[in-house]
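Student: This is the structure I have questions about; it appears just below.
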Amino acid sequence: MTILRKTHPLAKIIYNSFIDLPAPSNISAWWNFGSLLGICLILQILTGLFLAMHYTSDTATAFSSVTHICRDVNYGWIIRYMHANGASMFFICLFLHVGRGLYYGSYMYPETWNIGIILLFAVMATAFMGYVLPWGQMSFWGATVITNLLSAIPYIGNSLVEWIWGGFSVDKATLTRFFAFHFILPFIISALAAVHLLFLHETGSNNPSGIPSDSDKIPFHPYYTIKDILGALFLILVLMVLVLFSPDLLGDPDNYIPANPLNTPPHIKPEWYFLFAYAILRSIPNKLGGVLALVFSILVLAIIPLLHTSKQRGMMFRPLSQCLFWLLVADLLVLTWIGGQPVEHPFITIGQLASILYFAILLIFMPIISIIENNLLKW
């Protein structure tokens, strides 16, 4: 067996990635989210596959096909709600995973970090298109509003929007192509995740102290396999509590109303995991400016490695940076809250201030505080 696992081309890759991988001895539970994201992805692909067996991507029947899944298909309701709430769990793990990377300086592995940003965009695109498929009110109007943002692109904007729609409005062609893309993207995400892992295993994992751990490595199995299984059990517990007790907690009631192009919902808003970006988009009165801010709110992560001015890698021993990091987390929570509120007096100003603070922390305060901490080390 030992000979086979070290010689067989396929077994060698699997064993070197999940069994014999040298891992730092001090990585905390914050390093569990990579495996949890893998589990979420597998879960989403499997539940999605079973949903696709019964779903019809036609404007006339899409809404009723989802109803049919919930009412008539054996355990269809649990598959549907596991898929919908699985997306929420996916994003919770994603945000915590990115937050861990920011806190502990994992962005100092630029290849892994940049593939991660591409993965984030791909998952966001997949989730957006998936939200359109049930063809409820929020599906239709969400698709209309978000795709319409592309019309802000100079010269080609309007043509681009009509090209994406496949007509002059969000209609049958749009739904069909969104279903096709929603089906294929998770497999592209799987391939990207494999590349993400490939780059990570070139350098080895970071650890909480930020100090190279080459002299102190332990095998991944059994130490971290058992740790990952514990994390997975906790993830499944939370997901199943959500699915079985309050499956609609994170959804929008408007999506139980079939799509009607003649009736606009009072408040158009995306799923909760996009609200922070939606708040940044709305905080800028100009359409093109808003779209740029929306894209840059995620793309800003790509320039974080260039703005690293500290002599230490992580924030474990940098209390000033820690304060700033948690201020950023609080700011993102405020943005998420604002994204779900109507566009009226106090919320507009709060949203604009929170958006300015978001970019200011990442682009201005973090590098400056790091320089101050470097100077404090000299005393």
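Glycine residues also receive a Cβ, built from the backbone N, Cα and C atoms like all the rest.
The annotation heme b b562 binding site is assigned in Swiss-Prot to His83, His182 on the grounds of similarity to another entry. As annotated by Swiss-Prot, heme b b566 binding site applies to His97, His196, with the evidence given as similarity to another entry. What Swiss-Prot lists as ubiquinone binding site is His201. The note that Swiss-Prot attaches to the natural variant Tyr15 to Asn is: In strain: Isolate HS1224. In Swiss-Prot, a natural variant is listed as Thr67 to Ser, annotated with the note In strain: Isolate HS1224. Under natural variants, Swiss-Prot gives Tyr107 to His with this note: In strain: Isolate MFL-CHI1. For the naturally occurring variant Met108 to Thr, Swiss-Prot gives the following note: In strain: Isolate HS1224. Swiss-Prot gives this note for the natural variant Ile153 to His: In strain: Isolate MFL-CHI1.
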Student: Out of Tyr15, Tyr107, which of these variant positions shows the lowest number of other CB atoms within 10 Å of its CB?
Tutor: Tyr15
Student: Could you check which of the variant positions (Tyr15, Thr67, Tyr107) sits closest to His97 (heme b b566 binding site), going Cα to Cα?
Tutor: Tyr107
Student: Between the Cα atoms of the residue listed as 'ubiquinone binding site' and His182 (heme b b562 binding site), what distance do you get, rounded to the nearest Å?
Tutor: 29
Student: Given Ile153 (variant position) and His182 (heme b b562 binding site), what distance in Å do their CA atoms have, once rounded to a whole number?
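Tutor: So the Cα of His182 (heme b b562 binding site) lies 24 Å away from that of Ile153 (variant position).
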Student: Return the residues near His196 (heme b b566 binding site) by Cβ distance under 8 Å, restricted to its own chain and a separation of at least 6 in sequence.
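Tutor: For His196 (heme b b566 binding site), the qualifying residues are Thr112, Ile115, Gly116, Leu119.
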Student: Indicate the candidate from Met108, Ile153 with the smallest number of other Cβ atoms within 10 Å of its Cβ, considering only these variant positions.
Tutor: Ile153
Student: Give the number of CB atoms, excluding that of His97 (heme b b566 binding site) itself, located within 10 Å of its CB.
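Tutor: Its Cβ shell of radius 10 Å holds 20 other Cβ atoms.
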